[in-house]
Amino acid sequence: MEPLRDVHVGLSPPSRGPVRLALLSGHYLYYHYGCDGLDDRGWGCGYRTLQTLCSWPEGQPAGVPGLAAVQAALEDMGDKPPGFRGSRDWIGCVEASLCLAHFGGPQGRLCHVPRGVGLHGELERLYSHFAGGGGPVMVGGDADARSKALLGVCVGSGTEAYVLVLDPHYWGTPKSPSELQAAGWVGWQEVSAAFDPNSFYNLCLTSLSSQQQQRTLD
């Protein structure tokens, strides 16, 4: 069963006041725990977020690698030691950026957010990314090791700021985007509540690769 597409569509903005709001361009598929029949609960969130990134911007499963293919690629390119294949070892944004290049997906640009800083200092970068046609942004940390994807940003007055979070930790077979929205698997979250100030974070910001740009022109 193909994953659901663009599951954030229909969500209301998080703030009613004057805001600057930017969402990702293009389309994506929502990959989550067990969506292909493999029980990866407890270790697969980084792989699932990577798969969502690979499905952008067409929102199609073609070209999206399975978990075994990701592990094989990382081992073959020397990023992981022999025996990584078939393991339950996690991956993060650095591995995701390597795999995006390896599998011919969108371009991935890494950004490091030091411990204790939080994402407030990255709001302008994220806003410019989404407003400029960027795709989903993978986020992962150390104290907060739960990988997730960001699909948009909303900056209000003062310190009010929200990010649109897509959580890959869902287990089951969702019937509709509204089901996921109601349960909070995709939704707007206040930045200070969504991210642990005691964790560093890596971001992997996706944009069209040169090959994808050429296909768009064609």
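Glycine is no exception: its Cβ is also placed from the backbone N, Cα and C atoms.
None of the noted substitutions appears here; every position holds its original residue.
On a predicted model such as this, the values are computed, not experimentally measured, just so you know.
Among the features that Swiss-Prot reports, active site is placed at Cys45 (among others), with the record citing a curator's inference. Residue environment of Cys45 (mutagenesis position) contains 24 other Cβ atoms, counted within 10 Å of its Cβ in all protein chains. For the recorded site, Cys45 (mutagenesis position), the DSSP three-state label reads helix.
For Asp167 (active site), the same-chain residues lying six or more positions away in sequence with a CB closer than 8 A to its CB are His32, Arg146, Lys148, Gly184, Trp185, Val186. Sequence annotations record features per position, and here Swiss-Prot assigns active site to Asp167 (among others).
If you look up Swiss-Prot, you'll see His169 (among others) marked as active site, on the strength of similarity to another entry. Over all protein chains present, the Cβ of His169 (active site) has 15 other Cβ atoms lying within 10 Å. According to DSSP, His169 (active site) sits in a coil region rather than a helix or strand.
Swiss-Prot documents Cys45 to Ala as a published mutagenesis change and attaches the note Abolished isopeptidase activity.
Cys45 (mutagenesis position) and His169 (active site) are 6 Å apart (CA-CA, integer value).
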